[in-house]
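**Q** My questions will all concern the structure given below.
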Amino acid sequence: MPTEIYVDGASAGNPGPSGIGIFIKHEGKAESFSIPIGVHTNQEAEFLALIEGMKLCATRGYQSVSFRTDSDIVERATELEMVKNITFQPFVEEIIRLKAAFPLFFIKWIPGKQNQKADLLAKEAIRLNEKN
């Protein structure tokens, strides 16, 4: 069964202080991460959430991963391995590079209300960002 990873990025301003939330469910255990990422746009934060989630899974040696995001641009760019807005191209290139670590890689768009844990973690990361 694939490891499930819920990712979300948030920004207090566009751009503004930003954070990412990552919620991982692996073999009956759950891990939560709130990571401040400095000043970014909301869409940049969404891409960075996926990238950081992929890095966490790769370092843990997970082979089969299923990511969930409420960002349709991140889901589409990852599936198509391209993006119309060249601003996001470096993120897509990093995602393509990281995908090679996983024999089975899935990504699925979900409505925001199904991604509440990652959303709360991302908002907490903004608060942590603002404290520093």
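Placed from the backbone N, Cα and C atoms, the Cβ positions cover glycine too.
What you are looking at is a predicted structure, and each value in this text was computed from that prediction instead of being measured.
Taken from Swiss-Prot, the feature domain 'RNase H type-1' applies to 1-127. As annotated by Swiss-Prot, divalent metal cation binding site applies to Asp8, Glu46, Asp70, Asp119, with the evidence given as sequence analysis. Quoted from Swiss-Prot, the note attached to the mutagenesis of Trp109 to His states: Does not confer RNase H activity.
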**Q** Round to the nearest Å and give the CA-to-CA distance linking Glu46 (divalent metal cation binding site) with Trp109 (mutagenesis position).
**A** 12
**Q** Restricting attention to the domain 'RNase H type-1' (1-127), give the mean pLDDT.
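**A** For the domain 'RNase H type-1' (1-127), the model's average pLDDT rounds to 97.
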**Q** Between the binding-site residues Asp8, Asp70, Asp119, which lies closest to Trp109 (mutagenesis position), Cα to Cα?
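**A** Nearest by Cα distance to Trp109 (mutagenesis position): Asp70.
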**Q** Compute the centroid of the Cβ atoms of Asp8, Glu46, Asp70, Asp119, then list the same-chain residues not in that set whose Cβ lies within 8 Å of it, in sequence order, for the divalent metal cation site.
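**A** Other same-chain residues with Cβ inside the cutoff are Val7, Gly9, Ala10, Gly21, Ala49, Thr69, Ser71, Gly112, Asn115, Ala118, Ala122.
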**Q** Note down the number of other Cβ atoms within 10 Å of the Cβ of Trp109 (mutagenesis position), including every protein chain shown.
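**A** There are 17 such Cβ atoms around Trp109 (mutagenesis position).
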**Q** Please determine which of the binding-site residues listed here (Asp8, Glu46, Asp70) has the lowest count of neighbouring CB atoms within 10 Å.
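**A** Among the binding-site residues Asp8, Glu46, Asp70, the lowest count of other Cβ atoms within 10 Å belongs to Asp70.
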